[in-house]
Amino acid sequence: MSDETNAAVWDDSLLVKTYDESVGLAREALARRLADSTNKREEENAAAAEEEAGEISATGGATSPEPVSFKVGDYARATYVDGVDYEGAVVSINEEKGTCVLRYLGYENEQEVLLVDLLPSWGKRVRREQFLIAKKDEDEQLSRPKASAGSHSKTPKSSRRSRISGGLVMPPMPPVPPMIVGQGDGAEQDFVAMLTAWYMSGYYTGLYQGKKEASTTSGKKKTPKK
């Protein structure tokens, strides 16, 4: 190999070495910039955390929403046995037990509810809707027995009794659960309709069995002994 060729090879080696050194320096510079950026971001986060901690300590701790308190006469809502919320008025409070008695608007039935389970009312419009629906249901229930009872006298709900032959006193019709106030979906309405049908079916089934047993007992008493 000639001296010129050897010189060319030597020059290439120097070029490669210089390139590698330049790349290494560039990588070191990039690494330093990344490290500086990371350290700066960590310092900013630490400063923000210290500032937030100082604000919390200055105000006496983290702020939390105050619980809603109710008193007698306030409107509130609670979850009934059918899993739906209904509007009512607080009629009494037992501080020792942490409970209150809530009277549902329109239905006039009362339920003991934990104070922590009480929820704020949805407003005047929803309360009025519930009241109108309850009264409509009551009118429909009163019109059905009137058509089927014939000459039976009309008595207040609290003293109403169903007497059958033989002197047996039937219990009053069980209270029908309040209907949906328009806030639930179709599934909830179907569920309440099912409960209503179940209540009515159970009452009239018991009424039929009671009449049948009373009739059988009366027939046995009238049969002369041999």
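For all residues, glycine too, the Cβ spot is worked out from N, Cα and C.
Database features, via Swiss-Prot:
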MUTAGEN   D20 to V  Does not affect homodimer formation
DOMAIN    69-128  domain 'Tudor'
MUTAGEN   F70 to S  Does not affect homodimer formation
MUTAGEN   Y203 to C  Weakly inhibits homodimer formation
MUTAGEN   T205 to I  Rescues larval viability and locomotion defects and only partially restores U5 and U12 snRNA levels in the null mutant. Weakly inhibits homodimer formation. Does not affect protein stability
MUTAGEN   G206 to S  Inhibits homodimer formation
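Feature map: annotations from Swiss-Prot on the structure.
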residue: D20; record: mutagenesis position; DSSP (3 states): helix
residue: F70; record: mutagenesis position; DSSP (3 states): coil
residue: T205; record: mutagenesis position; DSSP (3 states): helix
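Neighbour counts were taken at the CB atom with a 10 A radius for the mutagenesis positions D20, F70, T205, G206; the maximum falls on F70.
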